[in-house]
Every structure is written in structure tokens, then in C-alpha cells.
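Feature annotations, courtesy of Swiss-Prot:
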- E389: active site, proton acceptor (ACT_SITE)
- G352, A353, M354, E355, N356: substrate binding site (BINDING)
- H388, H392, E411: Zn(2+) binding site (BINDING)
- E291 to N: No change of receptor activity and HCoV-229E infection (MUTAGEN)
- Q293 to T: No change of receptor activity and HCoV-229E infection (MUTAGEN)
- H392 to A: Loss of aminopeptidase activity (MUTAGEN)
- N818 to E: Very low receptor activity and HCoV-229E infection (MUTAGEN)
Amino acid sequence: MAKGFYISKSLGILGILLGVAAVCTIIALSVVYSQEKNKNANSSPVASTTPSASATTNPASATTLDQSKAWNRYRLPNTLKPDSYRVTLRPYLTPNDRGLYVFKGSSTVRFTCKEATDVIIIHSKKLNYTLSQGHRVVLRGVGGSQPPDIDKTELVEPTEYLVVHLKGSLVKDSQYEMDSEFEGELADDLAGFYRSEYMEGNVRKVVATTQMQAADARKSFPCFDEPAMKAEFNITLIHPKDLTALSNMLPKGPSTPLPEDPNWNVTEFHTTPKMSTYLLAFIVSEFDYVEKQASNGVLIRIWARPSAIAAGHGDYALNVTGPILNFFAGHYDTPYPLPKSDQIGLPDFNAGAMENWGLVTYRENSLLFDPLSSSSSNKERVVTVIAHELAHQWFGNLVTIEWWNDLWLNEGFASYVEYLGADYAEPTWNLKDLMVLNDVYRVMAVDALASSHPLSTPASEINTPAQISELFDAISYSKGASVLRMLSSFLSEDVFKQGLASYLHTFAYQNTIYLNLWDHLQEAVNNRSIQLPTTVRDIMNRWTLQMGFPVITVDTSTGTLSQEHFLLDPDSNVTRPSEFNYVWIVPITSIRDGRQQQDYWLIDVRAQNDLFSTSGNEWVLLNLNVTGYYRVNYDEENWRKIQTQLQRDHSAIPVINRAQIINDAFNLASAHKVPVTLALNNTLFLIEERQYMPWEAALSSLSYFKLMFDRSEVYGPMKNYLKKQVTPLFIHFRNNTNNWREIPENLMDQYSEVNAISTACSNGVPECEEMVSGLFKQWMENPNNNPIHPNLRSTVYCNAIAQGGEEEWDFAWEQFRNATLVNEADKLRAALACSKELWILNRYLSYTLNPDLIRKQDATSTIISITNNVIGQGLVWDFVQSNWKKLFNDYGGGSFSFSNLIQAVTRRFSTEYELQQLEQFKKDNEETGFGSGTRALEQALEKTKANIKWVKENKEVVLQWFTENSK
């Protein structure tokens, strides 16, 4: 599953006005929430068609039930193993007489008894069963075996089981089949078998689609819903005759009319390979497609709304899919396992994308690309998300993790090799370099907290769906990607690929744990006689079984290296023990005065080597191209030499390492390892820098300063400094783009141009402010002809709305409502949060929970856009505090990301009062709980304490530095 805005100018503290508006927002949004809750209450699952006294449901909490009973535990017992399923589903795309959208289905599961048992436990969620002889299922033997009679069946809601109690025991090694007929709601909750809606002209269209990961296949049909319970699936869909049915495999033949109703067709699909339930997909829609046959014979199709396909929005995805599939087939030394690769863009989809085997589902903005209206960053997102999902077709689908505690291996691997696949499809973009900014530094911000967690968690600690959901975080995706990139680097890509191919060949159609990969990589190392300080397993266990990462400190006067666990707050209490005592086996790469040196391994807390000692004006720099997952600190003299080199000729240092110098120093300053002025001094050379990565590293690092100080007197001098530094970059792009009429050829230059405009406008460069307001005014005068290049729209929209008022906001809102391309709608939706008008933000916040105005899948990100605006943060925080219980109860199982919301709304917290509010918020809502936001709340408390300390220590010196250096 794939991972995946601009902030307006500050207005300072608005005091009483903010409080009054927040109360208004609370009242307005409470009404919206009540409406949504009532709608949800009226949309509960349909009643059983044949109710019976013996068909009981157990609603008690699993924590209060007898844990000695297998059905009260979240993990399936090992007594039964599924072999195959026959599933028929019929979604109704118009509401019934109760106003509900429903689907009906039947299922036959064949399973083998591995241990004698008198109970069948299978997952089932929100399904209502048709009773047969008083029971929800019919059981029969296969191959002459005789099944015991059924005593009773029950639904255990807390653990989401259908439990079949038997009067005798199933026989070990015997096969059985179990039939059921059921009905469920085709809800708009973005989970399991659900419905998505969109407008085609003035007509509302409905799509039946799926999202099974992690634990929602059970919401579509009864199944053994764990990744290790692989089986073959025979899917049949009954659907309106004018619609198309899709699933993981191709149809066996043309659809045939349903005998009892010719308005319906029956589509039967070929049997799937042995696979996990979470990778199943089935879709009924009137979508259209474009297709081509790959050189290896695989059928490639891109599906989307007919108007999007007709406009050519699927063409780019079609053109890159074949090359990416071929790349991974070569990279894995394994042919693509299926006869076709369907990819479909859905109007409503909670994740960025989902790697369903042979039928990958996407948000529209992750698959569709319009060259006339989409930006280069939109194009980059499409190619990288496609590469991520196609990487999973082998790593994750063909070979699958045993249990979700190793999710990081699935998602971390795909998050790493997505850059390789995308780079193959777009070789001139240098996409592999972006991983440092997008993943390595992104996750280090979280992994430097005492509340972080290791990549690999013991299986016994991950049981409930909520615990599984918490694993889909930056650690699993981005740290997983970062340490695998480091592993590939010190092994060499060829050795890494050899071990990977062996792993895939050995475990095809099976399940693994992470140690299996280490063992196969070790075999490849042994075959190549590569010298490592110890085994792959020993090295990687340090990076996967303990949280965090080291900071390597270099004393160039002696050549001494030392390592310690890097914590943003060095006084924080690390309560999680580590068998390795937070010592890592670290691959060290380095350059001296621009010349690369031999590689080195730091295996102890401290070591000495002449590679790292200098004399005269020599400087040394560690972690070449940031292939290692660690930060680097130097003695004061070496820092001074690096700064001198940057200001004299920054090109002597590789561009990625120029970004590293900035990012490491700011984080070291946050951790009290270096003075904050040292980190700020590392940005002085930017007045001469034109490359994207160093500037992005600086802006990203300084965004923390903005969060801490945009409500204080520091912010004025800070803006003046940024204005001074960015003006040459702004002028450079103005002159080299014919006064913004042309776009730079190089992708990184295009991104740098956007940074130049965004930074110049938000920090008061008059020419920039005039440019964006002029372009936006031209568009307002002629709405049918947008003069703003797609690359520049996000920043122009945001800054123009920030400078404007109600007229500009209402125009942008109207354009958003009429946008037919999701990428354009996304740009406008984010920019609408840039307003300086409190009442406008208040109104916009009230829109976010009306799905007729803001799609459910976009509600969280829209609220986050508002809270990222200094003016809107108070509105959102007041609302979250006052309405958490309602928010959690109404949306806890749906499309809200509580983790992202908590992280965003607390990002500016830096006062004792805000800490007290946060602690009170936790106390007040302990009974309600925080779901997927539980860990985020603990991290928010830790970050707030660190912020308070940092501001107290640094405010005055930062104010002085910006004042002196902005002249």
C-alpha cells in the first residue's frame, strides 16, 4: 500500500477573536458530526433474512471474555488451513427500500484439518447470514470424510469471528467444505466491499469496489483473514448487464445473462494462484480503459472514469507500467506471475494505492495524469506509486509475510525499490536522490523520539486490527526503505539482487519472516566472498530489533569515531530495552577534501582510524550520498572548514551531502549537540545555491523554526533573512524562464523554481507577490483559460488566496467544486486553507465533514491543511479537544487518520499551557481511546516537552542571529 501543501503567511496571535471563532466552529462542526452519525446509524447492516433464536451474537468486549476460549483471542488457531474458496457476490448499486446499498453473496470454503478440533473459527464482520436448519453454515466432508453435526453458530463481534460449534471433532488431515449465504452493506466507508460515487455530468454514478488490507476481507465474505492463510480463490460477480466486472484474474469467458433476470450478467473469473485474503479485489463499474500488450505477453490495462480515459489521463500510466514490470522481472530474476495487470483509479479510496494481485487500486491522483493540467510533481507521484505497487506484485504478493509484525519488510522494501523502478521509467529525473529527503530524513524525525519503536515487533504484540493499523506508519515505510537501501549499498546492488532472487524462488506462494531474507542475502555474500565484519543477520538485527539510529561523532584531530543513540531530547527517558544496548554496526563511507576514501565499519562504541584525522585546511565528511541511516557530528574545527568550503566553492561537496550538512546540523542543534548558530551558519552559502536538494533541506529544517516562532517576535527577522537568501534564487529562475513563461527542463530545477516562488512570496519579496496576484487575477477574469502553469499552481493559488480575501477564496472554491481532474482539485483544496481570514477558515473547517463538499477520503488532509496555517491551528485544536469522543465514535473505523491529525494539530505546541492542554486531553479521553492515534499522542507529548525546552534555550540567540544576518 502506498504511503502519500503549502502554508500561508503568518498573522500572529489573534487572541479573543480566535477563541470566539473556535467556539463557532465547535458548534457548526458538532451539527455536521451529528448529521453524519445519524446517517451512519441509519445505515447499519441489514437484518438476517431468517432470524432464529439459535443465531446469537456476542457483543461483549474481547478483553472481558474468557481468553482460554479460542474465539475470544484475535489470532486464529492453527487447527484449520484453507485450501480454496468459491465466492459469488452480487452488489446492488441502487438503494433498497430502506435506503441502503447492499450486496448478497454465497461462499464455499474448502479447508484441511491440521489438528483435531470441535470448533470452526472463521472471520466475519458485519455480515448477516441466511439460516439453514437453524445455522449460519452448512458443513460437509470431502473425499468420503463425514463431518460432525453442528451444535450452534454464533458471531463474536469483538474478535470478528463466525464460530461454528460442533457436536464432534473434525479429523486431522481430512478436508471439509463449509457453505454460507450472507448479506452485507455496500457502505461508503472505504473498507472491505464498499461503494464509491462520482458525478458524470449531472448523473451520480456508483462503483462497487474493495479495500481488504489489513483486516477487511472478512467484511466481504467469511474467510480465514490472516496473511499466512493462503488459498486459491474462485470469484464470480453478478452485476448489471451494462457494467463491467473486474477481479484479480481474467474472466473465464464472456459474461452471461443471469437466467432469472436478463438485466444482470454473471462474470466468472479464472482461479487465482495461492494468495492471501488481503490481496483480493473485485470491482463493478462502468469505467473504461486503455490497454496494451507487454513484450512478455502480459495484458496491461488502465481503468478510470470514462471521461478521464477519453481525455487521455490514463496514457502516462499505461506507458510506464510495461517498462516498470519488465524492470522488476529482471531485478527479481522472476517473471511477472499473472497473465494481466489491471490498474484502476477510484474516486473514493482511503490509501494512496493498494497492491491487490493483478488488480491494483489507486486514488485517482496516484494513477491519472493530464499533461495540460497536472504538474511535474503529479507525474512523479504517478510513476513512483505505480512502481511501489508493482514492486509488491512479487515482494508481498508472491512471497508474503507470515504476520503483520513484519509489515515493514513488505512496505519498506516497496518504498525502497519504487525509486529504482521509477528511475528506470524516467532515467533523466534522478529520482533515486529524492529518497534522502522523502524517506530518510522524514522518518528520522520520528525515529529520534524515545517513543519510537523498532522496525520488527514480536508477533505476540500485534493482535488487534487497531494494532495492525498502527504499523502502517513512517517507521514501517520509510525506515524500512532506508535500512534496506543501506543494506543494498554495503552489499552492492548485484549481491542484494542475487539474494533477493533466491529468496523469491525459494518461498514463492508461501509466507516468510524477515530472517529468511537475511539468510538468503548471506548465501549471496558467501558466494561472492564479500568481507563483512559479521553476518548479515547480526548487522541487520541491530537496525531492525532496536528503535532509533546512531549519531556518529568525529574528532578529526585524532581520527576518533564514536556512536550513541540519537535523541532529539537527550534528557528523554528511553524505557524500551535493547539487547544491543543501542549500539549499531555502522557502515562508514567518507570523503576527504572531495576525494572518496575506502569504506570502514564502526562495530564498537568508539574506534580510531587515520581515515578520519585531518591536518591543515583538510576537511572530512562522512556518509557519502547519505546511504547510511545515521547522522554525523564533527569537532568544531571540521565544521568550520566545511562551512568555509561551502562558501568558497560548494560544488566540491556532492549535492546530496550539501543537503545532509544542513539537515544533520539542525537536528544536532535540536538535540543540543551543536549550537543552533552553527546550524544556521550552514545556510549562509544558500545565497549562491541553485540546486533543489540543499534548499529543500534548509526549508524543511527551518520549517521547525517557523512552527516555533511564527507567533513571536522572532518571525519578522527570520522572514527578512529568508527574503535576503532566496531573492537571488528567485531572480535566477525569473531570468532563466523568460519571466516565468517557460519551465526549466530538469525536474530538480522545476522543483527548485517552485521553492523559489513559494519562499519568496511567503517572505515578502514584492515582485513575487505581484506576480502571483497578477496571475490569479488573470484567471479570475477568464476562468476558462488558466494562465498558471501546472507546476506553479499550488504555490500561486496558496499565496494569492493568502493575499486576497473573500472574493479570491470563493472563486477558488467554485473552481474546486467544478474541477474534473483530481490533481487540480487537490491543489485548490490545499490552497483554500491558506486564507488569512479567520472566519473563512472557520467556514472551510465546517465543510470538511460534509461529504457532499469534501470527500471523506480527503477530510483528514483538509483539516491538516487548515491546522498547518497558524491562524487555523487554534480552530482545529479547540474542535478536536471538545469533540474527540464524537469524532472517534463516528469515524474511528472509517477514513480518518487520527495519527496524522494528532501529529499535525500539535506540531506548534511549545508552551507549558499547550502541554497542560495536551495532558488534559489525554486524561479526558482515556476511556474513549485514541485508536490509530495512540502512539501519535505519546509522541506529541514528547515533542511538546522537547519544543518547550528548545524554545526556552534558543529563542534569544535565534532572534539575535536572524537580526544580524538579515541586514
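Any Cβ shown, glycine's included, is placed from N, Cα and C.
In this structure the noted substitutions are not present, so the sites keep their original residues.
Here the structure is a predicted model, which means the values were calculated and not measured.
Taking the features listed in Swiss-Prot, we show where each one sits on the structure.
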residue: E291; record: mutagenesis position; DSSP class: strand
residue: G352; record: substrate binding site; DSSP class: coil
residue: E389; record: active site, proton acceptor; DSSP class: helix
residue: N818; record: mutagenesis position; DSSP class: helix
Review point. Which number gives the other C-beta atoms within 10 angstroms of the C-beta of H388 (Zn(2+) binding site), all protein chains shown included?
Key: 31
Study note, to complete from the structure: Whole-Å Cα distance, M354 (substrate binding site) to the residue listed as 'active site, proton acceptor', is 7
**Study point:** Euclidean distance between Cα atoms of E291 (mutagenesis position) and E355 (substrate binding site), Å
**Key:** 19
**Study point:** Residues within 8 Å of the H388, H392, E411 Cβ centre (excluding the Zn(2+) site residues themselves)
**Key:** M1, A2, E355, E389, A391, F395, G396, N410, F413, A414, S415, E418
Exercise for review: Out of Q293, N356, N818, give me whichever of these recorded positions has the highest number of other Cβ atoms within 10 Å.
Suggested key: N356
Check your understanding: Hey, which of the recorded positions E291, E355, E411 is the loneliest by Cβ count within 10 Å?
Key -> E291
Point to revise | Residues within 8 Å of the G352, A353, M354, E355, N356 Cβ centre (excluding the substrate site residues themselves) | key: M1, A2, Q213, A351, V360, T361, Y362, E389, H392
Review point. Once the chains shown are all counted, how many other Cβ atoms turn up within 10 Å of the Cβ of A353 (substrate binding site)?
Key: 25
Review point. Of the mutagenesis positions Q293, H392, N818, which one sits closest to G352 (substrate binding site) when you measure Cα to Cα?
Key: H392
Review point. Given the recorded positions Q293, H388, E389, H392, E411, N818, which lie close to N356 (substrate binding site), meaning Cα to Cα within 10 A?
Key: E389, H392
Exercise for review: Whole-number Å only: compute the distance from the Cα of the residue listed as 'active site, proton acceptor' to the Cα of A353 (substrate binding site).
Suggested key: 7
Check your understanding: To the nearest whole angstrom, what is the C-alpha distance linking Q293 (mutagenesis position) and H388 (Zn(2+) binding site)?
Key -> 21
Exercise for review: Check the Cα distances from N818 (mutagenesis position) to each of the binding-site residues A353, H388, E411 and keep only the ones within 10 Å.
Suggested key: none
Review point. How far is it from H388 (Zn(2+) binding site) to E291 (mutagenesis position), counting Cα to Cα, in Å?
Key: 20
Exercise for review: Would you mind pulling the DSSP three-state label for E411 (Zn(2+) binding site)?
Suggested key: helix
Point to revise | C-alpha spacing of E291 (mutagenesis position) relative to A353 (substrate binding site), in angstrom | key: 20
